[in-house]
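> These came from Swiss-Prot, pasted as-is:
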type	residues	note
MUTAGEN	S74 to A	Decrease in phosphorylation by PKA
MUTAGEN	T108 to A	Decrease in phosphorylation and partial inhibition by PKA. Almost loss of inhibition by PKA; when associated with A-458
DOMAIN	128-409	domain 'Protein kinase'
BINDING	I134, G135, K136, G137, A138, Y139, G140, V141, V142, K157	ATP binding site
MUTAGEN	R172 to E	Loss of substrate recognition and interaction with CAMK4
MUTAGEN	R177 to E	Loss of substrate recognition and interaction with CAMK4
ACT_SITE	D275	active site, proton acceptor
MUTAGEN	S458 to A	Decrease in phosphorylation and partial inhibition by PKA. Almost loss of inhibition by PKA; when associated with A-108
MUTAGEN	F459 to D	Loss of binding to Ca(2+)/calmodulin
MUTAGEN	F463 to D	Loss of binding to Ca(2+)/calmodulin
Amino acid sequence: MERSPAVCCQDPRAELVERVAAISVAHLEEAEEGPEPASNGVDPPPRARAASVIPGSASRPTPVRPSLSARKFSLQERPAGSCLEAQVGPYSTGPASHMSPRAWRRPTIESHHVAISDTEDCVQLNQYKLQSEIGKGAYGVVRLAYNEREDRHYAMKVLSKKKLLKQYGFPRRPPPRGSQAPQGGPAKQLLPLERVYQEIAILKKLDHVNVVKLIEVLDDPAEDNLYLVFDLLRKGPVMEVPCDKPFPEEQARLYLRDIILGLEYLHCQKIVHRDIKPSNLLLGDDGHVKIADFGVSNQFEGNDAQLSSTAGTPAFMAPEAISDTGQSFSGKALDVWATGVTLYCFVYGKCPFIDEYILALHRKIKNEAVVFPEEPEVSEELKDLILKMLDKNPETRIGVSDIKLHPWVTKHGEEPLPSEEEHCSVVEVTEEEVKNSVKLIPSWTTVILVKSMLRKRSFGNPFEPQARREERSMSAPGNLLLKEGCGEGGKSPELPGVQEDEAAS
């Protein structure tokens, strides 16, 4: 039998080294499938490969994790200093040209779009690395997100699509349960998720100094989560309620001017916010207030939104929103009421109507008059404005345009606010913009999230705080106004969920 020239010329010592290396590598990689390391014929001694593993293990211990679905995943998760970084050997990425094709392709398995970090509580979605939790609410949580491409931090709100579809803004609320849609209705009815995408496309195009900017939205089709990326405002909410040191009257006036301009801009875009309150008003670096958190907002058609559902925070709800009459009510007037409650909080550090029980709170909102404490003393003009904003009749309640002209707001005309035409321009979106309003995360991101849960030995939502159920309540503000700090920079979340109270679902 003839032997090939390559085999005849092979050094016996090299052949021995090859066999020893094959046995050693097989022992180290017995849990992985793949090509036999000895097939290359020039493997170095096993100590060369071991040296590339031990230093990495000393500086960054390899976490012990269960294998989930495929070998690709374990390769993607391989820590720094592993055999993928060896300069020689069957899995090296060095200049050797005699490696097996399968071994050569292994480094390309690692994705730069979706990956999971070895650090605790860190998941990466596309270019965003999710870090600590900075807020929470009834519809999801807010996490600090680091954009590696831009070297910049954002706030990523993780929302439940099921809850979003139930409460998110539609042109009209769906009919009551059990009723059927009328025959011969509108020519085109958008699917629920399409309606959400349409409104997201509008929110992405909103551009106003007093409205928080929505950067982009990521969607994982295989999961319930929807990820909204917002500008990060590190100064946080304008105030936490209750507050022992409320704002001076002049500071409250300046903040109200910002809120009214932002609210007028939203109404111009045919959006009602439905959850105006101090924790949803964030301070920018320039000291101006920005309206945030559109989790229960509504888009409307015509001159005003005609609403029939209850949403928002109980202590900030208008009487008509909690009425048992079943009649529809104005969305714009709803926002004015909530802004009036917010203004009251600014100067008194608490809500005008307080009770630990939801039914008692509703009764006070609908029936009791607004009471002004003796301290701190405020001007009669401010009291007049608050009473007009907290008019229990939405038909006679003051509107945004009249608030802008109120003597307390303008200092009797000395500081007029810009007209609607000067600071509002209607945003229109095309079908293409609606189509591209949400970026889809590759479906195998689900596997990454599952791996994160397995690593934490928890099968719950990795973004959901454990104490959420303990803090949820329908009463307000008593048990719901958890924090007592106030003032600028009380905390550093952008778009926190709900702190005065969680939005009612």
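Glycine is treated like the rest: Cβ placed from N, Cα and C.
None of the noted substitutions appears here; every position holds its original residue.
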> For the C-alpha pair, I'd like the distance in angstrom between K136 (ATP binding site) and D275 (active site, proton acceptor), rounded off.
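Given the Cα positions, K136 (ATP binding site) is 15 Å from D275 (active site, proton acceptor).
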> Averaged over the whole of the domain 'Protein kinase' (128-409), what is the pLDDT?
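Result for the domain 'Protein kinase' (128-409): average pLDDT 87.
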> Distance between the residue listed as 'active site, proton acceptor' and G140 (ATP binding site) at the Cα atoms, whole Å?
15
> Across all protein chains in the structure, which of the binding-site residues I134, V142 has the highest Cβ count within 10 Å?
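The most densely surrounded of these binding-site residues is V142.
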